[in-house]
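S.K.: The following feature annotations were taken from Swiss-Prot:
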type    : residues                                    : note
MUTAGEN : Tyr25 to Leu                                : Loss of MAIT cell activation
MUTAGEN : Arg27 to Val                                : Loss of MAIT cell activation
BINDING : Arg27, Ser42, Lys61, Arg112, Tyr170, Gln171 : 7-hydroxy-6-methyl-8-(1-D-ribityl)lumazine binding site
BINDING : Arg27, Ser42, Lys61, Arg112, Tyr170, Gln171 : 5-(2-oxoethylideneamino)-6-(D-ribitylamino)uracil binding site
MUTAGEN : Phe40 to Tyr                                : Impair expression of folded protein
BINDING : Lys61                                       : pyridoxal binding site
MUTAGEN : Leu83 to Lys                                : Loss of MAIT cell activation
MUTAGEN : Lys92 to Arg                                : Reduced MAIT cell activation
MUTAGEN : Ala93 to Val                                : Activated
MUTAGEN : Gln99 to Arg                                : Activated
MUTAGEN : Tyr110 to Ile                               : Impair expression of folded protein
MUTAGEN : Leu128 to Gln                               : Impair expression of folded protein
MUTAGEN : Ala181 to Glu                               : Reduced MAIT cell activation
DOMAIN  : 200-301                                     : domain 'Ig-like C1-type'
MUTAGEN : Cys279 to Gly                               : No effect on cell surface expression
Amino acid sequence: MMLLLPLLAVFLVKRSHTRTHSLRYFRLAVSDPGPVVPEFISVGYVDSHPITTYDSVTRQKEPKAPWMAENLAPDHWERYTQLLRGWQQTFKAELRHLQRHYNHSGLHTYQRMIGCELLEDGSTTGFLQYAYDGQDFIIFNKDTLSWLAMDYVAHITKQAWEANLHELQYQKNWLEEECIAWLKRFLEYGRDTLERTEHPVVRTTRKETFPGITTFFCRAHGFYPPEISMTWMKNGEEIAQEVDYGGVLPSGDGTYQTWLSVNLDPQSNDVYSCHVEHCGRQMVLEAPRESGDILRVSTISGTTILIIALAGVGVLIWRRSQELKEVMYQPTQVNEGSSPS
């Protein structure tokens, strides 16, 4: 069974040069909590930056970003502390309800993700979904005001939730209007952090991965925002079917990393190059003819190319698990309120 913690949430980012922003809230209930994992956790993110947190140990909603603490009054935190204490009890009851219907005992998890995205062209998206033991359980479709059930238990929940038209419309309005309004507000609070630009360091590596098979890697790291476009070109033409892609993932220092690779016959005379675009900055690196790396460092003042003979450079790859959650047979009576929690 997979245990997913919102505090460790990793977001995959679309491989694109179009800048987007998102607001997400995760809730997690655990049936058998311990000293490391609380019974209930709620965490909020703008993009990949934690902004709020609450858990069943502290029983307080608290800011995780200084620009949240500076801009929201104490009564905001107290109001949503009270709401989350209610959600804590609701999630605990709902998880027990699910365990009974699945005939489960022991350690199990119940998760919820709600949020929205603001795209560069001004368009928006919204999402609300739930999971049990890390697997999709039920997903809200705001356009049809309906729920997509993933199994027989979720289908019972679907029938109950779809009977409450007021709640369906409320969720749609929250996703399309209130969530976006709060996202724009938070983006203004954290402008210096969220609107900054750090261009990537890009490296190409040639390595024999199997006898008779050579792999070219193109790696980018140290960039923000996370939207980036990377492609391999062969003899001047883009290739896609032969390419393996890594996710765009946090590096742990407020920047991101990603990679892509392509296999080839080492006897081939084809010329491969990696093309990278990030926030209007374009970089092109040819694949090395011999084992080693070609490193390009992109800075605000210009681009410097360094040739470095390095072998076997590793990269930490994070794999994203879905962050979802919730289920119940009667729609919850704990209202989200005018602000996300």
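For all residues, glycine too, the Cβ spot is worked out from N, Cα and C.
On this model, are these features tucked inside or out on the surface, and what's nearby?
M.R.: DSSP classifies Tyr25 (mutagenesis position) as strand under the three-state reduction.
All protein chains shown were included, and the count of other CB atoms within 10 Å of the CB of Lys61 (7-hydroxy-6-methyl-8-(1-D-ribityl)lumazine binding site) stands at 22.
Sequence-distant neighbours of Gln171 (7-hydroxy-6-methyl-8-(1-D-ribityl)lumazine binding site): residues of the same chain at least 6 apart with a C-beta under 8 Å from its C-beta are Leu128, Phe140, Lys142.
The Cβ of Phe40 (mutagenesis position) has Arg27, Leu28, Ala29, Val30, Tyr54, Asp55, Ser56, Trp87, Gln88, Phe91, Lys92 as same-chain neighbours under 8 Å, each 6 or more residues away in sequence.
Look at Leu83 (mutagenesis position): DSSP puts it in a helix.
Secondary structure at Ala93 (mutagenesis position), as computed by DSSP, is helix.
According to its DSSP assignment, Gln99 (mutagenesis position) is helical. Around Gln99 (mutagenesis position), the same-chain residues six or more apart in sequence whose CB sits under 8 Å from its CB are Ser31, Ser105, His108, listed in sequence order.
The Cβ of Tyr110 (mutagenesis position) has 28 other Cβ atoms within 10 Å, all protein chains considered.
Cβ-based neighbour count (10 Å, all protein chains) for Leu128 (mutagenesis position) stands at 23.
According to DSSP, Ala181 (mutagenesis position) sits within a helical segment.
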S.K.: Does Ala181 (mutagenesis position) have same-chain partners at least 6 apart in sequence with Cβ under 8 Å from its own Cβ, and which are they?
M.R.: none
S.K.: Where does Gln171 (7-hydroxy-6-methyl-8-(1-D-ribityl)lumazine binding site) sit by DSSP, helix, strand or coil?
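M.R.: Note: Gln171 (7-hydroxy-6-methyl-8-(1-D-ribityl)lumazine binding site) is helical by DSSP.
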S.K.: Near Arg27 (mutagenesis position), how many other Cβ atoms are within 10 Å of its Cβ?
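M.R.: Counting Cβ neighbours of Arg27 (mutagenesis position) within 10 Å gives 26.
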S.K.: Any idea what the Cα distance is from Cys279 (mutagenesis position) over to Ser42 (7-hydroxy-6-methyl-8-(1-D-ribityl)lumazine binding site), rounded to a whole Å?
M.R.: 32
S.K.: Please name the residue among the recorded positions Tyr25, Tyr170 whose C-beta has the most neighbouring C-beta atoms within 10 angstroms.
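M.R.: Answer by Cβ density within 10 Å: Tyr25.
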S.K.: Any idea what the Cα distance is from Ala93 (mutagenesis position) over to Arg112 (7-hydroxy-6-methyl-8-(1-D-ribityl)lumazine binding site), rounded to a whole Å?
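M.R.: Here the two Cα atoms lie 14 Å apart.
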